[in-house]
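Working notes, beginning with the structure itself.
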Amino acid sequence: MGLPGVIPALVLRGQLLLSVLWLLGPQTSRGLVITPPGPEFVLNISSTFVLTCSGSAPVMWEQMSQVPWQEAAMNQDGTFSSVLTLTNVTGGDTGEYFCVYNNSLGPELSERKRIYIFVPDPTMGFLPMDSEDLFIFVTDVTETTIPCRVTDPQLEVTLHEKKVDIPLHVPYDHQRGFTGTFEDKTYICKTTIGDREVDSDTYYVYSLQVSSINVSVNAVQTVVRQGESITIRCIVMGNDVVNFQWTYPRMKSGRLVEPVTDYLFGVPSRIGSILHIPTAELSDSGTYTCNVSVSVNDHGDEKAINISVIENGYVRLLETLGDVEIAELHRSRTLRVVFEAYPMPSVLWLKDNRTLGDSGAGELVLSTRNMSETRYVSELILVRVKVSEAGYYTMRAFHEDDEVQLSFKLQVNVPVRVLELSESHPANGEQTIRCRGRGMPQPNVTWSTCRDLKRCPRKLSPTPLGNSSKEESQLETNVTFWEEDQEYEVVSTLRLRHVDQPLSVRCMLQNSMGGDSQEVTVVPHSLPFKVVVISAILALVVLTVISLIILIMLWQKKPRYEIRWKVIESVSSDGHEYIYVDPVQLPYDSTWELPRDQLVLGRTLGSGAFGQVVEATAHGLSHSQATMKVAVKMLKSTARSSEKQALMSELKIMSHLGPHLNVVNLLGACTKGGPIYIITEYCRYGDLVDYLHRNKHTFLQRHSNKHCPPSAELYSNALPVGFSLPSHLNLTGESDGGYMDMSKDESIDYVPMLDMKGDIKYADIESPSYMAPYDNYVPSAPERTYRATLINDSPVLSYTDLVGFSYQVANGMDFLASKNCVHRDLAARNVLICEGKLVKICDFGLARDIMRDSNYISKGSTFLPLKWMAPESIFNSLYTTLSDVWSFGILLWEIFTLGGTPYPELPMNDQFYNAIKRGYRMAQPAHASDEIYEIMQKCWEEKFETRPPFSQLVLLLERLLGEGYKKKYQQVDEEFLRSDHPAILRSQARFPGIHSLRSPLDTSSVLYTAVQPNESDNDYIIPLPDPKPDVADEGLPEGSPSLASSTLNEVNTSSTISCDSPLELQEEPQQAEPEAQLEQPQDSGCPGPLAEAEDSFL
């Protein structure tokens, strides 16, 4: 088939003639029609085929990018046709043919018809391809087509990667080829013609990373004046290779502008095309379009912008203000004018023809800003408007081409206020009331009256007054405008002809800003005397009510007695939030109840702000002793109900904890028929601080010899040779020690016992039947009739005693920690000394005047021992057994300073709190060894989780004591558990199945969580599981003292043990002499041992 490159002139002239005829002839709406019809045809090789396409306008045939040979004609019915004749066809004629309207000769019609022709050619399996079509570029993961087109639609075609025989499963279309998603590889198509395999050309697929096109178009100015320049930028982000094409108004006149390409390297990269017209003309107004395309995938985008070229600049108002603008006094007011202008104008604000400027004090603010390219807003902000700012304002906006101005009046509205309301009594008997007020706008005056003075302001509407026809009242009003103040003043005078009873008259002024009123009571000329009396009574009542309120507030702020001991119920997962047992909800066991007639109160051992501790004699507490000296805790008669509840809570906690050798044990209680009494053990030598102060001289005298180190100290039951007691040291039972009187006030009001029991009176307590072992050093002491086991019966205070005190306190606190009990006030003042230097932990804050005690600091309605408290307790109110460990470290410092006051160098103010936060710790005491001070430092760790538990402190202190001391302590502890001590007996009555054997505590465990309840011990607050006897026996190391616990022995003995009575054994075999006397070394500077050698604590 011949496809000439140039159409002959005759044919061209025919087409022009047909076009003219079409323009002059009738129009039809008929579409394109191909004859013969069909989507595809299969032709025999070397055959001839004719296709005719007709339409309502000149039409033509297209094959791909070529124009095949065709003949155009105009039919008689007014339609146009084109005949395509294919002669001697070959396989190369296979392809698609399009019939389209000839756009260059007719209207722009976009309709087109397609037909596909196959010419099977055995010599040509695949259609030949141009070399550029063998390279296929794809972007991202989009589908593409490998154009393996064949001449015969009956052939089966497969796609392979080159050099791989396995075909790929990709959809195939005989007219298009394989369509799918391909990787960056080389592909080949295969088919079979007869018995011959035919391969296509090799296709190369390449993936290109082409990001999406992001086009932005902006102009320096979209509005320009004639003669100014136009500059438009078209910017593409993130693409490296793009094509720019501009469309602009000058193109119509053939005046082209060469754009400039600008490369801006960076992340991301930018490419820009700049279209610049240096001198704008009015004809340059219009739309400027920037079309950007990517040559790889023909993807593109375009943006347009409108440019207006004006002959001259302009200024036009868009939003104006009214002729009168209102501002309210002392409120900010913004006056805003919106206008449109080009170029940007200058703006001035004037008040009363004087130019305004920004106020340095911020009272006036001027601003003009762009809302858009040619739209502006100018604002005048008056901050807290004043009356002087009222007046006439003008806003001027101008430039060299145009000017506009706006004028208005600013009125400042002032709230109305009554300045004066006065009453006068002229001589003619009239009542004259004058009301003067001011405001802007002009206020209106309203007078009203009410005769029921009690109900008038609340329930009755006043009756309006005015000029009465009966001439009972006359009203006169004058209005004046003050130009300087820019407000109106109203003066209204009301004249009442006759007033026969008290009358309430109200003057009310009102305007748009609100109203104000005042009232005056008009009375007859003779004022009744009862008004004066009533006023005085009311004033007195008000003063009385205020005084009562003040007294109630002071009473509520008065400190209350609070129990310091708390029992932990549960702990949060992070270990920083604790829930404590509410002791109010605990039951009280009546087995602890002691009849009041079996208790005889004696002298006061200590008294405080909330209560007192009294020495007493109890009858019938034990089987072996008819009477027993005890200590009784009680509240004052003025105690509040909350304080009584606190004391009852303390009783419940003590009754549930159980007995222990180093805790002041509960012996009984009186809760019925009178005030609450808590009966505890009596410790004759008072608290540890007072004990250390009283015996400090014996310690210092013993260690005054510098050649006698503490390690040479021996455990002795007798005085060293050559050591004599000072003459002023009295060791009798009644005067040696005793409770430290913690209150200087001896006149304590006791609750009369006669009110409860008529046959019981206060009596002096007789001296106990037992005498202190110290008495054997006093010539007048009677002969002792028995021998008791004591930890230490030496009257001399030794270093071993200090370590022993620390060891015993640690044992007692370990017992409380095992019960989840937090002490919260562990200090030397709350540790008592008993016979044989046995120490017991207590809480006698009830008997201490904490409001005058410098050791307690007021915080809210309570007093806190801040010097003994851990940082988490001071700053976060967190109390745990490990915060008690911190307090134990302070107690060690007290012991080894012989009763010193902690932090002597720090005042109790912000300096103390800042020092604790910075990690300040007290220095090593003079009498403390390095081992003791190391224990103190462990107790003072900043993070409470790293402090050692009391079980570990017991072991650390136990290592510093000799075997003799530990054995005697263990012996005393065992005798205590086997005795008929009242605490033991009553606990056995409540828990008959509890074994006396104590299981050693696991030193690695710290009490963080509450122990789960056990059914067999359901009376305990937080019960512990029953230990197995055989396991406990095996776990107890030989020679080590048993740790504290509340378990009891079922075996009762006939003897009774008291804190101050020597421990008597059931059957004590004949004892030999305690220890052989050791010879005193000659010429020794150190006192020699006289009895059993004291084990070194080092």
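Just so it is clear, glycine is given a Cβ too, placed from its N, Cα and C backbone atoms.
Original residues throughout; no substitutions modelled.
What Swiss-Prot lists as domain 'Ig-like C2-type 1' is 33-119.
The domain 'Ig-like C2-type 5' annotation in Swiss-Prot covers 415-523.
Swiss-Prot lists TYR578 to Phe among its mutagenesis entries, and the accompanying note reads: Strongly reduced levels of vascular smooth muscle cells and pericytes in developing blood vessels; when associated with F-715; F-739; F-750; F-770; F-1008 and F-1020.
SER607 (ATP binding site) falls within a strand when secondary structure is assigned with DSSP. Taken from Swiss-Prot, the feature ATP binding site covers LEU605, GLY606, SER607, GLY608, ALA609, PHE610, GLY611, GLN612, VAL613, LYS633, and the record attributes it to sequence analysis.
Mutagenesis annotation in Swiss-Prot: TYR715 to Phe, described as Strongly reduced levels of vascular smooth muscle cells and pericytes in developing blood vessels; when associated with F-578; F-739; F-750; F-770; F-1008 and F-1020; the structure shown retains the original residue.
TYR739 to Phe appears in Swiss-Prot as a mutagenesis experiment; the accompanying note says: Strongly reduced levels of vascular smooth muscle cells and pericytes in developing blood vessels; when associated with F-578; F-715; F-750; F-770; F-1008 and F-1020.
TYR750 to Phe appears in Swiss-Prot as a published mutagenesis result, with the remark: Strongly reduced levels of vascular smooth muscle cells and pericytes in developing blood vessels; when associated with F-578; F-715; F-739; F-770; F-1008 and F-1020.
Quoted from Swiss-Prot, the note on the mutagenesis of TYR770 to Phe is: Strongly reduced levels of vascular smooth muscle cells and pericytes in developing blood vessels; when associated with F-578; F-715; F-739; F-750; F-1008 and F-1020.
A coil conformation is recorded for ASP825 (active site, proton acceptor) in the three-state DSSP classification, outside any helix or strand. Annotation comment: Swiss-Prot describes ASP825 as active site, proton acceptor.
Quoting Swiss-Prot on the mutagenesis of ASP849 to Asn: Increased autophosphorylation in the absence of PDGFB binding. Increased autophosphorylation in response to PDGFB binding. Constitutive interaction with PIK3R1, and constitutive AKT1 activation.
TYR1008 to Phe appears in Swiss-Prot as a mutagenesis experiment; the accompanying note says: Strongly reduced levels of vascular smooth muscle cells and pericytes in developing blood vessels; when associated with F-578; F-715; F-739; F-750; F-770 and F-1020.
Under its mutagenesis annotations, Swiss-Prot gives TYR1020 to Phe the following note: Strongly reduced levels of vascular smooth muscle cells and pericytes in developing blood vessels; when associated with F-578; F-715; F-739; F-750; F-770 and F-1008.
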Express the distance between the Cα positions of SER607 (ATP binding site) and ASP825 (active site, proton acceptor) as a whole number of Å.
18
Segment confidence, the domain 'Ig-like C2-type 1' (33-119), expressed as mean pLDDT:
82
For the C-alpha pair, I'd like the distance in angstrom between ASP825 (active site, proton acceptor) and LEU605 (ATP binding site), rounded off.
20
For a quick check of packing: other C-beta atoms within 10 Å of the C-beta of VAL613 (ATP binding site), how many?
24
Taking every protein chain in this structure into account, which of the binding-site residues LEU605, SER607, GLY611 has the most other Cβ atoms within 10 Å of its Cβ?
GLY611
